[in-house]
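Feature annotations, courtesy of Swiss-Prot:
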type	residues	note
BINDING	H86, H90, E114	Fe cation binding site
MUTAGEN	C31 to A or S	No enzyme activity. Still binds iron
MUTAGEN	H86 to A	No enzyme activity and no iron bound
MUTAGEN	H90 to A	No enzyme activity and no iron bound
MUTAGEN	C101 to A	10% residual activity
MUTAGEN	C101 to S	1% residual enzyme activity, and no iron bound
MUTAGEN	C104 to A or S	10% residual activity
MUTAGEN	E114 to A	No enzyme activity and no iron bound
MUTAGEN	E114 to D	1% residual enzyme activity and 4% of wild-type levels of iron bound
Amino acid sequence: MPKPYVAINMAELKNEPKTFEMFASVGPKVCMVTARHPGFVGFQNHIQIGILPFGNRYGGAKMDMTKESSTVRVLQYTFWKDWKDHEEMHRQNWSYLFRLCYSCASQMIWGPWEPIYEIIYANMPINTEMTDFTAVVGKKFAEGKPLDIPVISQPYGKRVVAFAEHSVIPGKEKQFEDAIVRTLEMLKKAPGFLGAMVLKEIGVSGIGSMQFGAKGFHQVLENPGSLEPDPNNVMYSVPEAKNTPQQYIVHVEWANTDALMFGMGRVLLYPELRQVHDEVLDTLVYGPYIRILNPMMEGTFWREYLNEQ
C-alpha cells in the first residue's frame with residue numbers, strides 16, 4: 001500500500017476569540033464533507049503557537065507567542081490515497097466547501113494556500129491515550145512478543161509539532177533527503193520524541209487555494225458568499241504549480257515545548273548529530289525555519305493507514 005499524500009491548507013487569521021469559535025464550528029463540518037470521498041484517509045489540524053528561536057538566530061521569536069501575536073496561523077493537514085483524490089473531492093463538493101470556507105473570510109489575513117506533498121520518510125506511531133497504554137503492552141505480553149515500550153503520543157492538543165521549512169539547492173535534493181533522514185533517526189533517542197516525517201512538495205492545489213483566474217477572482221469579490229465561483233476556472237494543475245527550488249517540510253512531533261526545544265537543539269549541541277545535520281544545512285537555499293504547532297483537531301486513523309505499509 002503506498003504512503004498517503006498530504007495537502008496542507010494554510011491561512012493566517014485574526015488572533016481573537018471569534019476565530020477559535022469559527023475553527024471549532026466550521027472545522028468539523030469541513031471534515032465531514034471531506035470524508036464523503038473514499039480516497040480520504042484522515043486529518044490533523046493545527047494552530048501555530050510559536051517559533052523556535054534557534055539560539056538567537058530569530059531573537060524576537062518565542063516558543064509560545066499566542067498571547068502577543070495579532071494573527072494566528074492555521075495549518076490543516078488532510079491525507080489522501082492519491083493527490084488526485086484531493087482535487088476530485090473539492091470539485092464534487094465545491095458548493096459546500098466554498099460556502100463553509102467563505103464564512104470565515106471576515107477573519108482572514110492571508111490565504112488559503114494549499115501545497116500538496118508526498119511522504120518520503122515516516123516514523124509516525126499511532127496516537128494513544130494513557131488508558132490505551134496498558135492494553136497495548138498487555139496484548140504484546142499475552143502474545144509472547146518482545147515488550148518494546150511504545151511511545152505515548154497523545155492526541156487532541158496534548159503534544160507539539162516542529163514544522164520545519166526547507167528550500168533545497170537544485171541538484172542537491174538527494175543529499176538533503178539522505179542527510180535529513182539520518183538526522184531524524186538520531187533524534188529518536190531524544191527525550192519526548194514522538195515521531196517524524198519528511199514531506200516533499202509536488203505542487204499546489206489551485207481549487208484549495210481559491211485561485212480561479214480573472215473571472216473567478218471577480219466572482220469571489222462580488223458575491224455575498226452564497227454563490228460559488230466555477231471551480232473549472234482554475235488556471236493550472238497541481239504539478240504545474242510545483243515550486244523551484246524544491247520545498248520540503250520536516251514534521252517532528254514532541255511531547256511538549258521543552259522536549260521540542262532541547263530535542264531540536266541537539267543539532268547544535270550534540271557533536272555527532274551536528275555533523276550530520278551540517279550536511280543538511282549545506283544543501284539549503286532557505287531554512288530551516290521552524291514553526292511550533294499544536295494539533296487541536298485530529299482524525300488519527302491516517303496513522304493506521306500509514307502504518308499498514
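Cβ atoms are placed via backbone N, Cα and C, with glycine included.
Nothing from the mutagenesis positions C31, C101, C104, E114 places its Cα within 10 Å of the Cα belonging to H86 (mutagenesis position). Note: the CA-CA distance between H90 (mutagenesis position) and C31 (mutagenesis position) rounds to 12 Å. Report note: the Fe cation site is defined by H86, H90, E114, and the residues of the same chain whose CB lies within 8 Å of the CB centroid of those residues, excluding them, are A7, N9, T78, E87, M89, I116, S205, I207, G208. For the mutagenesis positions C31, C104, the largest tally of other C-beta atoms within 10 A is found at C104.
For the mutagenesis positions shown (H86, H90, E114), fewest C-beta neighbours within 10 angstroms: H90.
Every protein chain considered, the tally of other Cβ atoms within 10 Å of the Cβ of C101 (mutagenesis position) stands at 20. For C104 (mutagenesis position) paired with E114 (mutagenesis position), the C-alpha to C-alpha distance reads 16 Å. Annotated pair E114 (mutagenesis position) and C31 (mutagenesis position), C-alpha to C-alpha distance, rounded: 16 Å. Note: the CA-CA distance between C101 (mutagenesis position) and C31 (mutagenesis position) rounds to 12 Å.
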